[in-house]
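According to Swiss-Prot, the protein carries these features:
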type	residues	note
ACT_SITE	H121	active site, charge relay system
VARIANT	R140 to K	In strain: Nissle 1917
ACT_SITE	D149	active site, charge relay system
ACT_SITE	S256	active site, charge relay system
VARIANT	D352 to N	In strain: Nissle 1917
VARIANT	S579 to T	In strain: Nissle 1917
DOMAIN	1029-1295	domain 'Autotransporter'
Amino acid sequence: MNKIYSLKYSAATGGLIAVSELAKRVSGKTNRKLVATMLSLAVAGTVNAANIDISNVWARDYLDLAQNKGIFQPGATDVTITLKNGDKFSFHNLSIPDFSGAAASGAATAIGGSYSVTVAHNKKNPQAAETQVYAQSSYRVVDRRNSNDFEIQRLNKFVVETVGATPAETNPTTYSDALERYGIVTSDGSKKIIGFRAGSGGTSFINGESKISTNSAYSHDLLSASLFEVTQWDSYGMMIYKNDKTFRNLEIFGDSGSGAYLYDNKLEKWVLVGTTHGIASVNGDQLTWITKYNDKLVSELKDTYSHKINLNGNNVTIKNTDITLHQNNADTTGTQEKITKDKDIVFTNGGDVLFKDNLDFGSGGIIFDEGHEYNINGQGFTFKGAGIDIGKESIVNWNALYSSDDVLHKIGPGTLNVQKKQGANIKIGEGNVILNEEGTFNNIYLASGNGKVILNKDNSLGNDQYAGIFFTKRGGTLDLNGHNQTFTRIAATDDGTTITNSDTTKEAVLAINNEDSYIYHGNINGNIKLTHNINSQDKKTNAKLILDGSVNTKNDVEVSNASLTMQGHATEHAIFRSSANHCSLVFLCGTDWVTVLKETESSYNKKFNSDYKSNNQQTSFDQPDWKTGVFKFDTLHLNNADFSISRNANVEGNISANKSAITIGDKNVYIDNLAGKNITNNGFDFKQTISTNLSIGETKFTGGITAHNSQIAIGDQAVVTLNGATFLDNTPISIDKGAKVIAQNSMFTTKGIDISGELTMMGIPEQNSKTVTPGLHYAADGFRLSGGNANFIARNMASVTGNIYADDAATITLGQPETETPTISSAYQAWAETLLYGFDTAYRGAITAPKATVSMNNAIWHLNSQSSINRLETKDSMVRFTGDNGKFTTLTVNNLTIDDSAFVLRANLAQADQLVVNKSLSGKNNLLLVDFIEKNGNSNGLNIDLVSAPKGTAVDVFKATTRSIGFSDVTPVIEQKNDTDKATWTLIGYKSVANADAAKKATLLMSGGYKAFLAEVNNLNKRMGDLRDINGESGAWARIISGTGSAGGGFSDNYTHVQVGADNKHELDGLDLFTGVTMTYTDSHAGSDAFSGETKSVGAGLYASAMFESGAYIDLIGKYVHHDNEYTATFAGLGTRDYSSHSWYAGAEVGYRYHVTDSAWIEPQAELVYGAVSGKQFSWKDQGMNLTMKDKDFNPLIGRTGVDVGKSFSGKDWKVTARAGLGYQFDLFANGETVLRDASGEKRIKGEKDGRMLMNVGLNAEIRDNLRFGLEFEKSAFGKYNVDNAINANFRYSF
């Protein structure tokens, strides 16, 4: 308000108006009488010039709220602030209004288009509202209407920086109606009308009895907010409110015209209910009068400046002040109307508009309604005016020019499709603007966050360092639409800016090529590849691109010879004064009020460590509120580059680096001192001032890293989740104190890993599943733990290899309780068994950590070198001593606690691995196992110490047990004794016996050659039998056989056997002789609970069949088969073996077909097959013991006798022969011998003979004269190995 206002009744306005107490013929006494008369209120003298109460609220909170800064973002809910007494203040749980409609002076509020509202008496003070500034645009008042001091103003341009405040759509007549529409339930449970006001009057800060005067009014820096309660709804057409007693900002001179907002429960949004009129003091409380929003008055002014033209699909021509409407687009004289300058032309229902002259609409613009298409043609003529307003879902195809000496303002949610180069600047507040020409506009200004620029041609932006596009407060969107775009810098002032590519089929490259430090505050998303490449032979460390907004793309990011930083953004706050204090002479000007304010709040800032609240800086390195930047991409490619992730950044994506430095959790952060204010020069220039300092906050990275000749540093408060495979070649990595790295995928490094923080290595969790695949982790130079806070963890199906070194009291954790161990993915069960030995975690390496603590739970440690530990605690775990070249190993522990665990030590006849405990050994239910890597039968007389511990150690800490090693059960003989200085567990001998179960499993595996031979034998004679059934001729044939078999010991197999061949018929005296050749392929799979694998076989053979006229026949066949085998065994540590073998076959069958009738027969038969099966041998080590398993070459001889019966059925054009058979197959020779050898000796297992009953049924059919088809089912029974089911299908084509 202008100075201090009293209230006076006005006959002209029909209500109260505010009149300066300094005005002529008005006195405080006169005013008091008027107020007492009209309002029945007692006004106690003049109102004190006091407004912002900072006794319990920081000054900055009032300013942040009005300027929508800090936590007070539009729409924010559950907002609370901390008061200076430490209490919380919640604003009655109201959401935060959008105050962007407030002009910079605070004395007027935009309501959309070219209109704003204020109070009429502000006209006396041009600073208040005669010229209104929004962001970088200034607007002049060109006309007004007012009533009861409420004033609606028309501006010379459409306001692009804001869509404006939403006006109240209704004016309740009573308080109860208003309470229903605008009331909210307050924190005390009562329903009240609570609202906000934003203005910038003559600001003073009150702290108790002291006052800090700013001597400033209408300053945008000091735009502040009030929280109020409406106490009277209607008083001479106005409402009355009082300020909140805690968040207390009393209106003062200069606040006149500022907007008052209430939450509309029906619309569910904040609405502008009026403008601030005047103040009065009643019983010591200040009351504020709000002149209500006058929708009728607003509509009258808008109607005055609107010229509506219904095109209805037709066209109009505009020349000078004449507008001519042509019906049905006919180019004839039509209806003419006069255009009044400064009026808005409102087009409806679509159509064409043709300019036939240069048009200057003054403060008038062109408005297009919703949902239609318009074509604007200019024939080289220009338009100039307030701007263009396009309704929702309307398209305006702009083929005219805008005047180059003015700036086009575009608002409305519709689309402006610009088809011609304009040679002018544009400011965009809402909707889409499509650019179809190179350099369509000289410069583009985007504001409010509601506008979008769409590129529809290469180079459609400018060619300067900013590409001629500027994003002011809340910015807007640039859609590359499949076009590449290069910037030196993007002129964006906040995260309201978004650069996207909506073309899902064509990637757009966004290149940012700054060679000096630059911060981009906006967002990047869509189908975009981001690059920051500097053309240089050397790395340009000054070419630092800093992203503190967000990236969300499935494409790559590329950086070469430059630096890239991803970080959060220090939240901007209000400042008290942006300009410097121009008076440095304290004795003349007094102490600068900004300094006084800072000193006033210093004690509270010291208490709460909150100097940043009073330092007159919009951002500070020490402030706690940083916006988290989220950055998602596919792969970041670094070449001779630096990449850092600083505080409050969350990065997701893979990294591929070459000769680069990667820092995750970088302490160096960057602040743009002009953030939010970067855009200058009426909106078409950009300034940035960057400060850098140290500031630590949480940093996250999720992805995998591949790096060559690079370096990686993980800093304090960084959380790194390596869920992608990580391969580091000649790339050291360090993990600082306070950092956490979680490797959820395999990790390999040719260097070491330095750990001062925490490293966790795990298996690979499967997406959308609770199962886990084992993860492999390997560090060639080991893991180096530094300091007492270093933490090394391996769990959740992790297999880790690499020595561990710790120089202090670090913590090393291996495994986790069995109850927490996840399910292993079914596809990796066998692999997990090999890697983890049935434990949760496996570790291979030595641990040198004389001050550290190692904890093992459900883990196995393969100890392969000398190790020393301060404290070792194990549960449900195993420590297994291993080593190369027969070297024995010693584990030295100061304090050892073991429960339900096992120690496996190796021993020969003279030496052994040793466990040395210096201070304490305790525990129960533990096994002491011995791997005998050298034995010579039962042996006594050994004297080898395995464990030594302090004197008095309980004798039952360990117990010896029998171990299955190789094909033997070995039992160590261990003597426990307590000498004068120590307790020892000494190996004095061992006993070994054959392990029948291991031998059985080995024999079952080695019998695979015999079973493969048998499968081939069963299929040898199939072809010759077919020839007898079909009275065949010379021809070609094919057969496929699929079957399954089983044997004792859980053995089962399945196979698919394919035969192809051709034969020739020779008609001789008294017999038919068939000779032929065959090729075969067999794919078989076999397994048991002890092994599994497959055999692929290929073979070739010759056969002959002589069929005598008497019914007798003789079949002969010879065949060779080559086998490729791969089997994995789970016994005796055999693992997976690949080997080749072969076999020979020679078979003869004789029989006689006796015809019972012409179509039925009985056929007794006998077969003998002799063969050769190659042997095989495997040699390996199990737990240090040398093992050999082999079977020799052997020659099977297999006989078969049986009888077949059959009958033929025929018709005119068909014939089918059905048959059934029953036989017995038997071994004449025993199959091969298996030899097993381990350190306890040799075991020979003789082969056995087997026999089985064979059964089959089948048929052969003549499909055509020269085409035959056969099908047969068979199985066997009563053998040690049986064919459970087999099906045989064959085809023959006769020549």
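Using the three backbone atoms N, Cα and C, a Cβ is placed for every residue, glycine included.
Fewest Cβ neighbours within 10 Å among the recorded positions S256, S579: that distinction goes to S579. For R140 (variant position), the same-chain residues lying six or more positions away in sequence with a CB closer than 8 A to its CB are E130, T131, L155, N156. Annotation note: S256 (active site, charge relay system) sits in a coil segment as assigned by DSSP. Comparing S579 (variant position) with S256 (active site, charge relay system), their Cα atoms are 25 Å apart once rounded. DSSP classifies H121 (active site, charge relay system) as helix under the three-state reduction. According to DSSP, S579 (variant position) is assigned to coil rather than to any helix or strand.
Using Cα positions, the member of the recorded positions H121, S256, D352 nearest to D149 (active site, charge relay system) is identified as H121.
D352 (variant position) has a Cβ environment of 18 other Cβ atoms inside 10 Å.
Neighbour counts of Cβ atoms within 10 Å were compared for the active-site residues H121, D149, and the top value is held by D149. When secondary structure is read from DSSP and collapsed to three states, D149 (active site, charge relay system) falls in the coil class.
Cα-Cα distance from H121 (active site, charge relay system) to S256 (active site, charge relay system): 8 Å (rounded to the nearest whole number). Taking CA atoms as the reference points, S256 (active site, charge relay system) and D352 (variant position) are 45 Å apart.
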